[in-house]
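Taking it in order: structure first as structure tokens, then the write-up.
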Amino acid sequence: MRGPAVLLTVALATLLAPGAGAPVQSQGSQNKLLLVSFDGFRWNYDQDVDTPNLDAMARDGVKARYMTPAFVTMTSPCHFTLVTGKYIENHGVVHNMYYNTTSKVKLPYHATLGIQRWWDNGSVPIWITAQRQGLRAGSFFYPGGNVTYQGVAVTRSRKEGIAHNYKNETEWRANIDTVMAWFTEEDLDLVTLYFGEPDSTGHRYGPESPERREMVRQVDRTVGYLRESIARNHLTDRLNLIITSDHGMTTVDKRAGDLVEFHKFPNFTFRDIEFELLDYGPNGMLLPKEGRLEKVYDALKDAHPKLHVYKKEAFPEAFHYANNPRVTPLLMYSDLGYVIHGRINVQFNNGEHGFDNKDMDMKTIFRAVGPSFRAGLEVEPFESVHVYELMCRLLGIVPEANDGHLATLLPMLHTESALPPDGRPTLLPKGRSALPPSSRPLLVMGLLGTVILLSEVA
């Protein structure tokens, strides 16, 4: 019986060696990937503005008629769906604001970007998955990209300041230059790049305003500069580019006699509420005081024809939103164009999002071009939850558990890009293991035990 014991000892040594568990390929043989998000770019923003660079990208690559974001259609939740492939109830970033119903702490959007425990709550985004499989990743202003996940930070990251000017076109180009250097000088494989427009302009002036149209022209010029930069850095044949967004935008209805105002509802009082998250577009959450859930629900369920109020367990499953411990016992949203006012009226935006993701004004864009994508292809609409699986395929990495389906977007790719290399498992760079670090000690212990038993038998 010494022969099997020797073989198992060799297997144990192999498992402990660097790169065990994965076929080997040389560094640099996989195409790189750049995911760009222009916040709040509604699906039809290119239809009332001349956008020659976005049009050229569609001719050279793939265009979706539109993309359906996750619900709730907010910036951070929808961006995290893109990089995890999970619906919001499953990845847990349920709001732009960090909140705690026990301490009553609520933090605004920019502060929440740096709250590690808000983001790192069980889901592993694509940056970390890529790095664990031997790649190098970067995040430039992308929501969630500057905190650690299970103790791992993104290779390179930048976070904007609280008073950041999202409109500065000169800075946009400088940011692109930095990202190109990350690819060429630091050999990053994946970068996510975020721009805060046309969302800010849409909020301030409204989606039908001339200011929004001018901002879309700026976005288009930036797309042109980006593609020129890719060519100038000799990346055209080895970098796949995806341009998308988190959600759309709609015009806010400000008619004084038709507002959704909690402080004017006759049978409702904030004295029954332990915690509230209101005055954030069309969405709201309430934690009633103990024993007052039914009273609050009865007061609100028919309080306004444009307001939809649900107990958590009755919230429509199609939204894939409410089944998360961070969601309060009562939650609500309003119809398209209506925002929810709480104790006083503090919302004055002309444009807003956060509405039902089935509303066309919440739909957004998807464009892709590069060596893996077909040219001149327009595809039918799809959900943003599928983009993660596509990106993992483009990078040649094994995805985490997710809610997307790779088959949904495979028709975008050339046949050779749609299939695993030679039908074999995903290849990893030299010196890295496909086995998660947490699983290797268990395998080692199992093999050691087998070796000892066989030695005793012998």
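Placement of Cβ uses the backbone N, Cα and C atoms for every residue, glycine included.
What Swiss-Prot lists as active site, nucleophile is Thr75. Over all protein chains present, the Cβ of Thr75 (active site, nucleophile) has 22 other Cβ atoms lying within 10 Å.
Here Swiss-Prot flags Asp39, Thr75, Asp246, His247 as Zn(2+) 1 binding site. Remark: Asp39 (Zn(2+) 1 binding site) has Thr75, Tyr194, Phe195, Gly196, Glu197, Pro198, Asp199, Ser200, Ser245, Asp246 as non-local neighbours, by Cβ distance under 8 Å and separation of at least 6 in sequence.
The substrate binding site annotation in Swiss-Prot covers Asn96. DSSP assigns Asn96 (substrate binding site) to coil in the three-state reduction, placing it in neither a helix nor a strand.
Residues annotated as Zn(2+) 2 binding site in Swiss-Prot: Asp199, His203, His353. The secondary structure of His353 (Zn(2+) 2 binding site), as reduced to three states from DSSP, is coil rather than helix or strand. There are 31 other Cβ atoms within 10 Å of the Cβ belonging to His353 (Zn(2+) 2 binding site).
Its Cβ taken as reference, Cys78 (mutagenesis position) is surrounded by 27 other Cβ atoms within 10 Å in the chains shown. One mutagenesis experiment named in Swiss-Prot is Cys78 to Asn, and its note says Strongly reduces activity.
Cβ neighbours within 10 Å of Tyr109 (mutagenesis position), excluding its own Cβ and spanning all shown chains: 16. Per Swiss-Prot, mutagenesis Tyr109 to Leu is noted as: Decreased enzyme activity with sphingomyelin and para-nitrophenylphosphorylcholine.
Using a 10 Å Cβ-Cβ cutoff, Asn121 (mutagenesis position) registers 15 neighbours. For the mutagenesis of Asn121 to Gln, Swiss-Prot gives this note: Strongly reduces N-glycosylation and enzyme activity; when associated with Q-100; Q-146; Q-168 and Q-267. The structure shown keeps the original residue.
Annotation of the published mutagenesis Asn146 to Gln in Swiss-Prot: Strongly reduces N-glycosylation and enzyme activity; when associated with Q-100; Q-146; Q-168 and Q-267; the original residue is retained in the structure shown. In the structure as shown, the Cβ atom of Asn146 (mutagenesis position) sits within 10 Å of 19 other Cβ atoms.
As a published mutagenesis entry, Tyr166 to Leu appears in Swiss-Prot alongside the note: Decreased enzyme activity with sphingomyelin and para-nitrophenylphosphorylcholine. Within the same chain, residues at least six positions away from Tyr166 (mutagenesis position) with a Cβ under 8 Å of its Cβ are Glu160, Phe195, Gly196, Glu197, Asp199, Ser200.
Applying an 8 A CB threshold to same-chain residues 6+ apart, the list for Asn267 (mutagenesis position) reads Asp298, Ala299, Ala303. Here the residue is the original one, but Swiss-Prot notes a mutagenesis experiment at this spot, Asn267 to Gln: Strongly reduces N-glycosylation and enzyme activity; when associated with Q-100; Q-121; Q-146 and Q-168.
For Arg343 to Glu, Swiss-Prot lists a mutagenesis experiment annotated as follows: Decreased enzyme activity; when associated with E-271. Around the Cβ of Arg343 (mutagenesis position), a 10 Å sphere holds 12 further Cβ atoms from the protein chains shown. Under the DSSP three-state reduction, Arg343 (mutagenesis position) is assigned to coil, being neither helix nor strand.
Annotated pair His353 (Zn(2+) 2 binding site) and Tyr109 (mutagenesis position), C-alpha to C-alpha distance, rounded: 15 Å. Most Cβ neighbours within 10 Å among the binding-site residues Asp199, Asp246: this distinction goes to Asp246. For the binding-site residues given as His203, His247, the lowest number of other CB atoms within 10 Å of the residue's CB is seen at His203. If you check the recorded positions Tyr109, His203, Arg343 against Cys78 (mutagenesis position), none has a Cα inside 10 Å of its Cα.
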